[in-house]
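Colleague: I have a structure here, written as structure tokens, and I will follow up with some questions on it.
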Amino acid sequence: MTSVMSHEFQLATAETWPNPWPMYRALRDHDPVHHVVPPQRPEYDYYVLSRHADVWSAARDHQTFSSAQGLTVNYGELEMIGLHDTPPMVMQDPPVHTEFRKLVSRGFTPRQVETVEPTVRKFVVERLEKLRANGGGDIVTELFKPLPSMVVAHYLGVPEEDWTQFDGWTQAIVAANAVDGATTGALDAVGSMMAYFTGLIERRRTEPADDAISHLVAAGVGADGDTAGTLSILAFTFTMVTGGNDTVTGMLGGSMPLLHRRPDQRRLLLDDPEGIPDAVEELLRLTSPVQGLARTTTRDVTIGDTTIPAGRRVLLLYGSANRDERQYGPDAAELDVTRCPRNILTFSHGAHHCLGAAAARMQCRVALTELLARCPDFEVAESRIVWSGGSYVRRPLSVPFRVTS
């Protein structure tokens, strides 16, 4: 008897993250503009877009699909996490978003990526050698989690001894966006984070360095009692800490079972390491760590046969769009390291395309290159992978990893 997957959408949990793909495919095939009406709170209804063409179009149309009310399906999100008066850059629309992004981008140049790459490689090699000497271990704890924290800290100019604070802040804020979110912990985390970075901003006024905060301070943001400017820098640090860590962890951690299951694909990369940059694009497509983010409609908009009213949340399901057979062919769900996929939505698209995409790609390329060179015959205990909670970012908390040669 063949089972039929329901095309009802459910926000993900740690229990469902291992395999959301059948639900996504059912949505794409049967209800690509899906309307979710919570039985207990029908006024909190929202829509889910699952096909690549629809998600791509919505992501680039910031005038219709606004980020200014928040990025989850929770109405009142900014109030929930204490950022109503100081929304971060990712929760702003052009032209406000555009002007600040221009200033911030000075700290995200190709030179910055090149500068940090040797440090990334050294860190990756040290951690992999430790894992290899021990015959394996939890590769997320040892490598994939601390790696992006180190890079985010580099971009923000945070001293090494303070890096570990990032994880606690991120976990508390992500928890607040669960259905029954722990908002008190999130508010405490935001308060602690803002206090820390307020001190760092003041320090950079007298001790400038080559980092994003220093560039903003040097541009005069927050100078001479400009409280709004200082708050905008703080909101930017919020975006970096909460958004810059989990995506790289999700991609690298999510890639381990994919490569474990497909030794033929791993062998292609071992035989031709020059193909690793293209493989990174394919792994970014399939893992899609940020599985979806929401927008709010500014007007009535019709997609297919469905009209979405103004003022409704719309979840752009990047993880589904990246596996859409209409875009990537009938084998879209399969790993093909030679695919060279175009127009992936892993870093979104349009005005809100991820500012740190180049740095994320570099980390993934370096980590994958060194992993395959030093541990070519690794194994992963898939049944023991533990996934993080939260409904928007798919990342493992633990991936048991064994070196077999």
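Every residue, even glycine, has its Cβ placed from backbone N, Cα and C.
At each noted site, the model still has the original residue.
Since this is a predicted model, take the numbers as computed values, not measurements.
Swiss-Prot lists these features:
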BINDING   Asp93, His97  substrate binding site
BINDING   Arg101, Gly243, Arg295, Tyr318, Ser348, His352, Cys354  heme binding site
MUTAGEN   Gly243 to Ala  The binding mode of azoles and some arylamines are reverted from type II to type I because of hydrophobic and steric interactions with the alanine side chain
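Mind mapping these onto the model and telling me what they sit next to?
Modeller: Under the three-state DSSP scheme, His97 (substrate binding site) falls in the helix class.
Residues near Cys354 (heme binding site) in space but far in sequence (CB under 8 A, at least 6 apart, same chain), listed by position: Gly243, Thr247, Phe347, Ser348, Ala360.
The Cβ neighbour count for Gly243 (mutagenesis position), using a 10 Å radius over every protein chain in view, is 21.
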Colleague: Drop a 10 Å sphere on every Cβ of the binding-site residues Arg101, His352 and tell me which sphere holds the fewest other Cβ atoms.
Modeller: Arg101
Colleague: Most Cβ neighbours within 10 Å: which of the binding-site residues His97, Arg295 is it?
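Modeller: Ranked by Cβ atoms within 10 Å, first place goes to Arg295.
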Colleague: When the Cα-Cα distance from Asp93 (substrate binding site) is computed for each of the binding-site residues Arg101, Arg295, Tyr318, His352, which gives the smallest value?
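Modeller: Answer for the nearest of the binding-site residues: His352.
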Colleague: How far is it from His352 (heme binding site) to His97 (substrate binding site), counting Cα to Cα, in Å?
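Modeller: One finds 9 Å between the Cα atoms of these residues.
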Colleague: At the Cα level, what's the spacing in Å between Tyr318 (heme binding site) and His97 (substrate binding site), rounded?
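Modeller: Computed Cα spacing between Tyr318 (heme binding site) and His97 (substrate binding site) is 22 Å.
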